[in-house]
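What Swiss-Prot says about this protein:
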- Cys47, His69, Glu70, Cys163: Zn(2+) 1 binding site (BINDING)
- Thr49, Thr167, 188-193, 211-216, Thr251, Gly275, 298-300: NADP(+) binding site (BINDING)
- Cys100, Cys103, Cys106, Cys114: Zn(2+) 2 binding site (BINDING)
- Glu70 to Ala: Loss of activity (MUTAGEN)
Amino acid sequence: MGIMEAERKTTGWAARDPSGILSPYTYTLRETGPEDVNIRIICCGICHTDLHQTKNDLGMSNYPMVPGHEVVGEVVEVGSDVSKFTVGDIVGVGCLVGCCGGCSPCERDLEQYCPKKIWSYNDVYINGQPTQGGFAKATVVHQKFVVKIPEGMAVEQAAPLLCAGVTVYSPLSHFGLKQPGLRGGILGLGGVGHMGVKIAKAMGHHVTVISSSNKKREEALQDLGADDYVIGSDQAKMSELADSLDYVIDTVPVHHALEPYLSLLKLDGKLILMGVINNPLQFLTPLLMLGRKVITGSFIGSMKETEEMLEFCKEKGLSSIIEVVKMDYVNTAFERLEKNDVRYRFVVDVEGSNLDA
């Protein structure tokens, strides 16, 4: 069932140009269709991708752009054919709001690999209307791309799980790396990396954090529970780790050499790339051939994996380490994020902010 035209206007904070500066922006929500869920947004995490998109770092940004793809809110209306949700449910929306439904990935419930997937923002619906993200009062999303937040999970803690959490959970699940006793490495300790440590530890893995400096050692070992911490340039320590890891999750989003991390892998070990890097990466093929090692990639996660991940995090008592901010601080938060000055994820308190300011 639809909603009144007067109620279809909402306000978000949008970037207007590649400066990336956000300010209030009023726009029209799409009508609530038969399978749509209308959501009053409570909070939204800030991902590094939001920074790239608002500044047009990837060369494909469209403005005005309301970012945000780690959205948690309350259902205020459901379409006539919605069966999964009722008014009052606390729900989440991640990176996607649409897919074709008929391709091979969609048929396998891997909609994140659909060639016609629709992003939560900086994209268009099939009718040509722009998609807008979670830095706003409300959003309307097809029920397929909405998940229930487990009862008892704090909304601000749930938000980063919808991107950072599922991004590391998905490859561990898909590549058969969930069983206890494995030895893994997490390269890079940002928003995704810190959840990688937590999730891998909760699966019973021995986890080594690999970083470029010592500044996060204490946090990694004491706050996140990592078993070891290695500086990538420490040749002696890296040599000690050679041929010892079942996998390395590489979250680094800038160009870097792969050989040092390939050398850490056991026979059949996997180097799983997650950082978006536009420059070609190089490696020596014998490093792969002589250990039957694998370089692979993984991209966010499916809706089924997102649901599994949320239940896993609830069961294990996992949460993100976050800093909650108001919307009027968001531009400063973006500046700090660009300098990696956050431990480990900003979450915008949308409900408690004046978006019209």
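Count begins at 1; order follows the chain as displayed.
Backbone N, Cα and C define each Cβ position, glycine as well.
Original residues throughout; no substitutions modelled.
Overlay of Swiss-Prot feature records on the structure.
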{"residue": "Thr49", "record": "NADP(+) binding site", "Cβ within 10 Å": "21"}
{"residue": "His69", "record": "Zn(2+) 1 binding site", "Cβ within 10 Å": "27"}
{"residue": "Glu70", "record": "mutagenesis position", "Cβ within 10 Å": "32"}
{"residue": "Cys100", "record": "Zn(2+) 2 binding site", "Cβ within 10 Å": "14"}
{"residue": "Cys103", "record": "Zn(2+) 2 binding site", "Cβ within 10 Å": "16"}
{"residue": "Cys106", "record": "Zn(2+) 2 binding site", "Cβ within 10 Å": "19"}
{"residue": "Cys163", "record": "Zn(2+) 1 binding site", "Cβ within 10 Å": "27"}
{"residue": "Val192", "record": "NADP(+) binding site", "Cβ within 10 Å": "24"}
{"residue": "Gly275", "record": "NADP(+) binding site", "Cβ within 10 Å": "18"}
{"residue": "Ile300", "record": "NADP(+) binding site", "Cβ within 10 Å": "22"}
Sparsest-packed of the listed binding-site residues (Cys47, Cys114) - C-beta count within 10 angstroms: Cys114
Residue among the binding-site residues Leu189, Ser212 whose Cβ has the most other Cβ atoms within 10 Å: Leu189
Rounded inter-Cα distance in Å - Glu70 (mutagenesis position), Cys106 (Zn(2+) 2 binding site): 22
Listed binding-site residues among Thr49, Cys100, Cys114, Ile300 whose Cα sits within 10 Å of His69 (Zn(2+) 1 binding site): Thr49
Distance from Cys100 (Zn(2+) 2 binding site) back to Lys215 (NADP(+) binding site), taken between C-alpha atoms, in Å: 45
